Amino acid sequence: MSDPCGTKPVQESNPTMSLWSLEDRHSSQGRPQPDQDPVAKEAPTSELQMKVDFFRKLGYSSSEIHSVLQKLGVQADTNTVLGELVKHGSATERECQALTAPSPQPPLVPRGGSTPKPSTLEPSLPEEDREGSDLRPVVIDGSNVAMSHGNKEVFSCRGILLAVNWFLERGHTDITVFVPSWRKEQPRPDVPITDQHILRELEKKKILVFTPSRRVGGKRVVCYDDRFIVKLAFESDGVVVSNDTYRDLQGERQEWKRFIEERLLMYSFVNDKFMPPDDPLGRHGPSLDNFLRKKPLPSEHRKQPCPYGKKCTYGIKCRFFHPERPSRPQRSVADELRANALLSPPRTPVKDKSSQRPSPASQSSSVSLEAEPGSLDGKKLGARSSPGPHREGSPQTCAPAGRSLPVSGGSFGPTEWLAHTQDSLPYTSQECLDSGIGSLESQMSELWGVRGGSPGESGPTRGPYAGYHSYGSKVPAAPSFSPFRPAMGAGHFSVPTDYVPPPPTYPSREYWSEPYPLPPPTPVLQEPQRPSPGAGGGPWGRVGDLAKERAGVYTKLCGVFPPHLVEAVMRRFPQLLDPQQLAAEILSYKSQHLSE
């Protein structure tokens, strides 16, 4: 059938393209007549068939497609038809679900894999199946369980039902019970049986299996049911539920012996309650949940709570768990000190730190080469300022050896003096701190030995310049500070302590560690008498007492803490002498460095 334009209809090999071309053609030709039947009169048969074929490829039935097309018309948009088909399909599915409501689950279900599952199951059963697949198959020794429940006198079939229901409640689906077939016979007074109908019910559910037996010449021939039990459990990698140890079967095969030792689940009956142990393989074995699973769950390694609770007197040696105690390493102080000593990095020697600074010998040689003829003799000045040959190379030397005063044209300027003072004192204090507490006292004695050795010699008096006159009593007379004192001749050389405090016109220091700027010096012909360095009232006496006290505190703390921790904390807090406060700081310092 041809269209109004005289062209042939679109090939049916591509229904999607034909559907869209038909829609475009109908939209371009004009509006449809509302008084005509959209299916019978307007749309050709081939067009209707193409649409039906198209939607059938999407999975819808012909009846559904025809009903929707009769409702919407052939000219309806594809998305509209699809939306109506989806609604129609969902309504049909709801009607089918309402008609096929799931029946209540019976108390006893067949073993997994023996019979096909019915199609009308609850939605939660797939999760139960997945849960049951993680559980081991269970093989129950029916004779042993029934006789145990009957107190070794009666074959109580109710005991078998209690055991089966216990495993069903835990999610097991693969359960097998073995019972000799002669137990189906009528009970006799010498062989009492109770609730014999339970055996037939369990057999109908494909849970109970009768082992074969027969009569030969009026005598019963019974097959060994224990071999059925062990063999099935071994082949299915399951669990045997019995209080029998199967000693005769353990001797038959070595793999059976090991299997029975590892997979035998014993039990007890408390009236009508089936109770297997929570630790089937002993206190140190797996739990009952892991014992019945193919892949055991990850266990929480947590200690058993201490039975004494807060009244426990074992302290950190208690092997039980104490929830009231904070989570800290349960080790003694000695063990912690040993562990910290092994973990702490080795300390670098002091000579490595001193090697980073320029050598004093190179400084003295460079100064002496720059000296002019009219200035001080460089060699003589270096010899006077050096502490002596016995101190060279010593690791505890605090004062720089071989250091000489800067010489420039026979006089000192403020720039040269500032550079010299900044290069001398900070090295002394820093290296003494690095060498430990015990070296502070030796540092003081060595410094006083350099200065002249006599108790009556001059000492420091002014605070800002107290550490700047290590050359005061040793430097000979020479022309000094010619830019500031042109009228002064070769007089007595004075050290920075002889100068007046800096006037307010000098700029303030940018950093607190910088020395004060020096003003023009005043002529000093003779140094005044100052108190001896050993006097208790002077600052040097106070420093000596402080060093002795710090040495005592250091010795006490080293008896408790590692020496490197004590040194590190005492370097942080040089003015702190309270042992308790220092101990607290050491503990906090140790915890910070251990966490790093």
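Residue 1 is the first one shown; counting continues down the chain.
Including glycine, each Cβ sits where the backbone N, Cα and C put it.
Annotation source Swiss-Prot lists domain 'RNase NYN' at 135-290, citing sequence analysis.
Annotation of the published mutagenesis C157 to A in Swiss-Prot: Loss of protein deubiquitination and suppression of inhibition on JNK and NF-kappa-B signaling pathway activation. Loss of the ability to inhibit stress granule (SG) formation. No loss of RNase activity. No effect on ICOS surface expression; the original residue is retained in the structure shown. DSSP classifies C157 (mutagenesis position) as helix under the three-state reduction. Within 10 Å of the Cβ of C157 (mutagenesis position) there are 26 other Cβ atoms, across all protein chains.
Here Swiss-Prot describes D225 to A as a published mutagenesis experiment; the accompanying note says: Loss of RNase activity, no loss of protein deubiquitination and ability to inhibit stress granule (SG) formation under stress; when associated with A-226. Proximity of D225 (mutagenesis position) to non-local residues of its own chain (separation of 6 or more, Cβ distance below 8 Å) is seen for D141, S143, F178, V179, P180, T211, given in sequence order.
In the three-state DSSP reading, D226 (mutagenesis position) counts as helix. Swiss-Prot gives this note for the published mutagenesis D226 to A: Loss of RNase activity and no loss of protein deubiquitination; when associated with A-226.
A C-beta separation below 8 Å, combined with a sequence spacing of at least six in one chain, links D226 (mutagenesis position) to D141, D244, Y246, D248, L249. The feature Mg(2+) binding site is assigned by Swiss-Prot to D226, with similarity to another entry given as support.
In the three-state DSSP scheme, D278 (mutagenesis position) is classed as coil. Long-range Cβ proximity for D278 (mutagenesis position), meaning a same-chain Cβ under 8 A and a gap of 6 or more residues, is found for S287, L288. Listed in Swiss-Prot as a mutagenesis experiment, D278 to A is described as follows: Loss of inhibition on JNK and NF-kappa-B signaling pathway activation; when associated with A-279.
For the published mutagenesis D279 to A, Swiss-Prot gives the following note: Loss of inhibition on JNK and NF-kappa-B signaling pathway activation; when associated with A-278. Around D279 (mutagenesis position), a 10 Å sphere centred on its CB holds 12 further CB atoms from the protein chains shown.
Secondary structure from DSSP puts C306 (mutagenesis position) in coil. Record note (Swiss-Prot), mutagenesis C306 to R: Loss of protein deubiquitination and suppression of inhibition on JNK and NF-kappa-B signaling pathway activations. No loss of RNase activity. The unchanged residue is displayed.
Annotation of the published mutagenesis S435 to A in Swiss-Prot: Reduces its phosphorylation status, does not interact with IKBKB/IKKB and BTRC, inhibits IL6 mRNA instability and IKK-mediated degradation of ZC3H12A; when associated with A-439; the original residue is retained in the structure shown.
Listed in Swiss-Prot is the mutagenesis experiment S439 to A, annotated as follows: Reduces its phosphorylation status, does not interact with IKBKB/IKKB and BTRC, inhibits IL6 mRNA instability and IKK-mediated degradation of ZC3H12A; when associated with A-435.
Across the fold, the C-alpha of C306 (mutagenesis position) and the C-alpha of D279 (mutagenesis position) stand 20 Å from each other.
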